[in-house]
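> There's a structure below that I have some questions on.
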Amino acid sequence: MVAGSDAGRALGVLSVVCLLHCFGFISCFSQQIYGVVYGNVTFHVPSNVPLKEVLWKKQKDKVAELENSEFRAFSSFKNRVYLDTVSGSLTIYNLTSSDEDEYEMESPNITDTMKFFLYVLESLPSPTLTCALTNGSIEVQCMIPEHYNSHRGLIMYSWDCPMEQCKRNSTSIYFKMENDLPQKIQCTLSNPLFNTTSSIILTTCIPSSGHSRHRYALIPIPLAVITTCIVLYMNGILKCDRKPDRTNSN
């Protein structure tokens, strides 16, 4: 009987722990949050119980504190943060790159420390599309401008066109010149906050061959004229740069 009640209590404790995990009251890992430079971001705390004491920290440094109903913000966060005294959620305004870090919230009313990792991103620029001919194929590359250095590792690539190649999530794709080429292809860059798209017309990647064909076709014409002139001159029919003999036979 005792064993049965112990098992029941253990099951009950396990159920409570699972519920706490589900509702976010126990946090073993940092929740990833994304914000944009000069924007704002909120660390949401799932609590409906009014909190009398709250401490927010960035690593080991204090960010904001609520104690005895008195709110204080610290260092560079002064006049840039708002604390919801009911839930404990913290909002940071006018984000800068230096705000990026791990934040944690502590309160006697919450079982464990809440942790968040903030990524501060810059607006995503439009991609640059270039193309080149390589061994009978057209290579199209989608590139990020060199000056953009904000979390390149978070950027994903996607293509849009009716061909199989566009299903790849890579920085470059290839098209055979003998295939029916799509009129336009698009490349999209995306990260957790932004996406931008650029397009290119594939036919502009192929150099025009019409002028080269006419140029090469005209080459034999002057050669034929020169050859004919030489043959006629050698046979005495055409005399170049010679005046006729006007001496009187008398």
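Placed from the backbone N, Cα and C atoms, the Cβ positions cover glycine too.
Nope, none of those substitutions made it into this model, it's the original residues.
This is the feature table in Swiss-Prot:
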MUTAGEN   Phe29 to Ser  No effect on CD2-binding
DOMAIN    30-121  domain 'Ig-like'
MUTAGEN   Val37 to Lys  No effect on CD2-binding
MUTAGEN   Val49 to Gln  No effect on CD2-binding
> Cα of Val49 (mutagenesis position) to Cα of Phe29 (mutagenesis position): how many Å, rounded?
23
> Can you give me the Cα-Cα distance between Phe29 (mutagenesis position) and Val37 (mutagenesis position) in Å, rounded to a whole number?
25
> Among all chains shown, work out which of the mutagenesis positions Val37, Val49 has the most CB atoms within 10 A of its CB.
Val37
